[in-house]
Amino acid sequence: MNAKVVVVLVLVLTALCLSDGKPVSLSYRCPCRFFESHVARANVKHLKILNTPNCALQIVARLKNNNRQVCIDPKLKWIQEYLEKALNKRFKM
């Protein structure tokens, strides 16, 4: 085989092997880029706390009335109280 063909073939195969998975820009993106700050506690069916190494605290709520998922601002007073109560319950001796 011609040396140029071998080099091109090796480069193409290397590029294919390195391109597996998501692009770096997508794999490090935080799930919650925008927060809802006017979500009533009574309207929340379920809360999910996302723990990602490269993002701040992120809380996703499933709403009762339309089953929609929204990211809730973790600075809301009722969220702070909920988290404090959950942590106290978990680490209570």
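Using the three backbone atoms N, Cα and C, a Cβ is placed for every residue, glycine included.
Annotated heparin binding site per Swiss-Prot: R41, A42, N43, V44, K45, H46, L47, K48, I49, L50, N51, R62, Q69, K85, in sequence order. Here Swiss-Prot notes a mutagenesis experiment, K22 to R, with the remark: Abolished CXCR4 activation ability, but only slightly impaired binding to the receptor. Among the mutagenesis experiments that Swiss-Prot reports, R33 to Q is described with the note: Slightly impaired chemotactic activity and enhanced inhibition by heparin. Greatly impaired chemotactic activity; when associated with Q-29. For the published mutagenesis K45 to E, Swiss-Prot gives the following note: Loss of integrin activation; when associated with E-48 or E-64. Quoting Swiss-Prot on the mutagenesis of H46 to A: Reduced dimerization in neutral pH. Eliminates the pH dependence of dimerization. Record note (Swiss-Prot) on the mutagenesis of K48 to S: 55-fold reduction in binding affinity for Link domain of TNFAIP6; when associated with S-45 and S-46. Experimental mutagenesis at this site is recorded by Swiss-Prot as V60 to A, annotated: Impaired CXCR4 activation. Record note (Swiss-Prot) on the mutagenesis of R62 to A: No effect on CXCR4 activation.
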Just counting, how many other CB atoms are there within 10 A of the CB of I49 (heparin binding site)? 13
I need the CA-to-CA distance for I49 (heparin binding site) versus V60 (mutagenesis position), whole Å please. 6
Pairwise C-alpha maximum, in angstrom, for the residues (R41, A42, N43, V44, K45, H46, L47, K48, I49, L50, N51, R62, Q69, K85) that bind heparin according to the record: 24
Looking only at the recorded positions N43, H46, K48, V60 (mutagenesis position) has its closest CA neighbour at K48
By CA distance, which of the recorded positions (R33, R62, Q69) lies nearest to H46 (mutagenesis position)? R62
From R33, R41, R62: recorded positions whose CA lies within 10 A of K48 (mutagenesis position): R62
Q69 (heparin binding site) and K45 (mutagenesis position), distance between Cα atoms, whole Å: 10
Tell me whether N43 (heparin binding site) sits in a helix, a strand or coil according to DSSP. helix
List the residues of the same chain that sit at least 6 positions away from R33 (mutagenesis position) in sequence and have their Cβ under 8 Å from its Cβ, in sequence order, or write 'none'. C71
